[in-house]
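Remarks on the structure that follows.
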Amino acid sequence: MAKLLLLIFGVFIFVNSQAQTFPTILEKHNSEKITDVFHKGNFQVTNNPIRVKRYEFSAPEPLIIISPKEAGVYPVLLFIHGTMLSNEDYSLFFNYIASHGFIVVAPKLFRLFPPKLPSQQDEIDMAASVANWMPLYLQVVLQRYVTGVEGDLEKLAISGHSRGGKSAFALALGFSNIKLDVTFSALIGVDPVAGRSVDDRTLPHVLTYKPNSFNLSIPVTVIGSGLGNHTISCAPNHVSHQQFYDECKENSSHFVITKYGHMDMLNEFRLSPIAVTMSLMCAQSFRPKATMRRTLGGIMVAFLNAYFRDDGRQYYAIIANRSLAPTNLFAEKKGFNFGFATTYAQL
């Protein structure tokens, strides 16, 4: 009996010491510019996106590349745009990510003239083709336009917004009809959407409606918009960020930028006509979009730094102290409990 009591006491002391350690670490590093991720990074970025036409450099789809100018080796982010949008509609957001030392590759999978309206499965396969293009040709393009810059495909992340967010999950989960020649090392869903409702989802069906069911062994974060499910709902309940996060496994994270809408990370100007229409249709905040881009971009940079640069200080600090973000933020991570609201609706 005495041994049992001693064991219980020892476990209590260990757990309590671990609970105290994390806030101490955060307090120590709060003075070390934790919020730098929420400001433009230190890297100068290519003045204009590198535009690669279809078949140019053997590219399977037209794409843009945004890169730091400074010679070096950088992680790569493959980003899939949202429903009927253009990759160019995100150029300011991509510049923000690149300014923190990342190369962004963003294919264009939809066009109005001449019409190109791919199915979701088509989009997944097209994105897979672009992923397979990168080992052979990304460096060729970079050498042409930015001397001394290299993409590190050992640190390749897949991401996407809206329908493109679902495509990113589908690609990571193996739903492509095209065998991948690359390995994704991280996954970021930006307000992913699987359809208009549970009964009206696009094919293939990625969501299973079973908790922790996604067969993913890589780090995952899901970032949603708080107004995405407001009328007119462009990210409806049960087919958007909360459901995707629920189906992720242990150690994944979830953020909600509560005061912003589904399209609020897009450029203010230089938008495609459909992007303008979609932005007006979806619930939006009318707050500065630059703040949305800083918050979204900062979370993504902190997440990628944690897993690609072995520096998780900013990532964990944001989860534990949401007030570090430029706007209202909900954050949670499976396996961690900081005593906050358990859903963003409770804020």
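Note: Cβ is positioned from N, Cα and C throughout, glycine not excepted.
Where a substitution is noted, the model still shows the residue that was there originally.
Among the mutagenesis entries in Swiss-Prot is His81 to Ala, noted as: Reduction of activity. Taken residue by residue with DSSP, His81 (mutagenesis position) is part of neither helix nor strand, so it is coil. Around His81 (mutagenesis position), a 10 Å sphere centred on its CB holds 27 further CB atoms from the protein chains shown.
Quoted from Swiss-Prot for the published mutagenesis His100 to Ala: Severe loss of activity. The Cβ neighbour count for His100 (mutagenesis position), using a 10 Å radius over every protein chain in view, is 24. His100 (mutagenesis position) falls within neither a helix nor a strand when secondary structure is assigned with DSSP, and so counts as coil.
Within 10 Å of the C-beta of His161 (mutagenesis position) we count 30 further C-beta atoms, all protein chains included. Among the sequence features in Swiss-Prot, the mutagenesis site His161 to Ala is noted as follows: Total loss of activity.
Sequence-distant neighbours of Ser162 (mutagenesis position) (same chain, 6+ apart, CB under 8 A from its CB) are Gly82, Thr83, Leu85, Val190, Asp191, Pro192, Val193, Cys234, Ala235, His262. A mutagenesis experiment is reported in Swiss-Prot for this position, Ser162 to Ala, and the note states: Total loss of activity.
The active site, nucleophile annotation in Swiss-Prot covers Ser162, and the record cites a curator's inference as its basis. The DSSP secondary structure for Ser162 (mutagenesis position) is coil.
For Ser167 (mutagenesis position), the same-chain residues 6+ apart in sequence whose C-beta sits under 8 angstroms from its C-beta are Ile80, Gln120, Glu123, Ile124, Ala127, Gly160. Under the heading of mutagenesis, Swiss-Prot lists Ser167 to Ala and annotates it as follows: Slight reduction of activity.
Counting every protein chain shown, the Cβ of Asp191 (mutagenesis position) has 29 other Cβ atoms within 10 Å. According to DSSP, Asp191 (mutagenesis position) sits in a coil region rather than a helix or strand. For the mutagenesis of Asp191 to Asn, Swiss-Prot gives this note: Total loss of activity. The structure shown keeps the original residue.
The feature active site, charge relay system is assigned by Swiss-Prot to Asp191 (among others).
Experimental mutagenesis at this site is recorded by Swiss-Prot as Cys234 to Ala, annotated: Severe loss of activity.
Within 10 Å of the C-beta of His241 (mutagenesis position) there are 27 other C-beta atoms, taking all protein chains into account. Quoted from Swiss-Prot, the note attached to the mutagenesis of His241 to Ala states: Reduction of activity.
What Swiss-Prot notes for the published mutagenesis of Cys248 to Ala is this: Reduction of activity. Under 8 Å, Cβ to Cβ, and six or more positions away along its own chain, Cys248 (mutagenesis position) finds Asn212, Phe214, Leu216, Val220, Val222, Lys334.
Residues annotated as active site, charge relay system in Swiss-Prot, with a curator's inference given as evidence: His262 (among others). In the three-state DSSP assignment, the secondary structure recorded for His262 (active site, charge relay system) is coil. The number of other CB atoms found within 10 A of the CB of His262 (active site, charge relay system), across every protein chain shown, is 32.
Under the heading of mutagenesis, Swiss-Prot lists Asp264 to Asn and annotates it as follows: Severe loss of activity.
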For Cys234 (mutagenesis position), what is the tally of other C-beta atoms lying within 10 angstroms of its C-beta? 26
